[in-house]
Amino acid sequence: MATPSLRSHEIPAHSQEAGNKSISSGSRRGLLWHLRARQSRVGLFEVGPGHELHRMTRMMQEGLWAATQVSKNNPPTGPTTQKDYLEVMTQVHEEGFELGTLAGPAFARLRKSIGLTEEDYQATLGPGDPYLQFFSTSKSKASFFLTHDQRFFVKTQRRHEVHVLLAHLPRYVEHLQQYPHSLLARLLGVYSLRVAQGKKKYFIIMQCIFYPTSRISERYDIKGCNISRWVDPAPEGSPLVLVLKDLNFQEKTMRLGAQRSWFLRQMELDTAFLREVNVLDYSLLVAIQFLHEDEKGIHHSVFSTFKSIQGVSKSKGTGDQNCRMLPDLPNALHILDGPDQRYFLGLVDMTTVYGFRKRLEHVWKMVRYPGQSVSTVSPAHYARRLCRWAEVHTE
């Protein structure tokens, strides 16, 4: 897929004011960090001094603070233009690294449209508390981090995956404008990091589907197939956070009640978009939280689309946009309450294109696993299958 050429400019970075710790990976190694890493933040490990990725994450934090300062000082005005999607801003830091912000104005507008201020974004991702490392059951070699409050998800990406994201970004933004309650995870920024003259590393920031995390009892990554879709559950009493897969969910059902029809319709709309951009291998993330007795049957205060989502076209009715009444909760776009349980739901990973390599993989898997459900199929088949899974596993 051809990707438009990016327009790059380089500026010196303005460091955060004195009081923040400088980037260092060697100081205070040892017992202190190991004690903090094993504290009660179940299955997540603080990337503190002594951690092999501490220096990299500190550079991310410093770089993101400086990058967001630019968008705070120069907020984009007017409608989004093609230039906004092509812009690359590179900031050179005195500490010996460069951070690139890709399509910065487009993402600044997207953050504003979901009510996320630049001040909040900067404070959460910038220097201060260390990131938390999350060990994924994914086959990907990517590194996964959460901000300390677990609101935002940081994931390293390969260069070609970033090119796919940027190529689809205008249509992604258009889809979110048309369907503001979409289940698609909100992508908040795409960045590059290079130390000295080394190779660039790319990473993305997105809202965490599984937030707020308190009382979440189960987490799943669903693709709608069976091959290699089982994870051995953690032993009872283990603090390890595991994201389970399709076969672990096989005998379960999500009891969505009155929200089921909305959910199934939005799954159709979102997977249709992913099919149109020729993407597969995405996942439906599912987390479950049991409601307390005093929460069951209570209708939380709700607010309408036009009050909660900025930039929504008011010429369209809520029926056209498949809108629902949102709960008055953090991360409301990804939360649906059933009669007994609260569900955290979102579609993630839109970087795998159905090209020649995936077509070959499809043929090979069909030969190796005849008659079985494999992950690598055409985008149309993939979308239908995941929607079918949602229909079968909800009531």
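Placed from the backbone N, Cα and C atoms, the Cβ positions cover glycine too.
Given the structure is predicted, the values throughout are model-derived calculations rather than measurements.
Sequence annotations record features per position, and here Swiss-Prot assigns domain 'PIPK' to 37-394 based on sequence analysis.
Under the DSSP three-state reduction, Lys155 (mutagenesis position) is assigned to strand. Record note (Swiss-Prot) on the mutagenesis of Lys155 to Arg: No effect on lipid kinase activity when the protein is purified from mammalian cell extracts. No effect on lipid kinase activity when the protein is purified from mammalian cell extracts; when associated with A-281.
According to Swiss-Prot, the mutagenesis experiment Asp281 to Ala carries the annotation: No effect on lipid kinase activity observed when the protein is purified from mammalian cell extracts; when associated with R-155. In the three-state DSSP assignment, the secondary structure recorded for Asp281 (mutagenesis position) is coil.
In this structure, the CA atom of Lys155 (mutagenesis position) is 17 Å away from the CA atom of Asp281 (mutagenesis position). Every protein chain shown contributes to the tally, and the Cβ of Lys155 (mutagenesis position) ends up with 20 other Cβ atoms within 10 Å.
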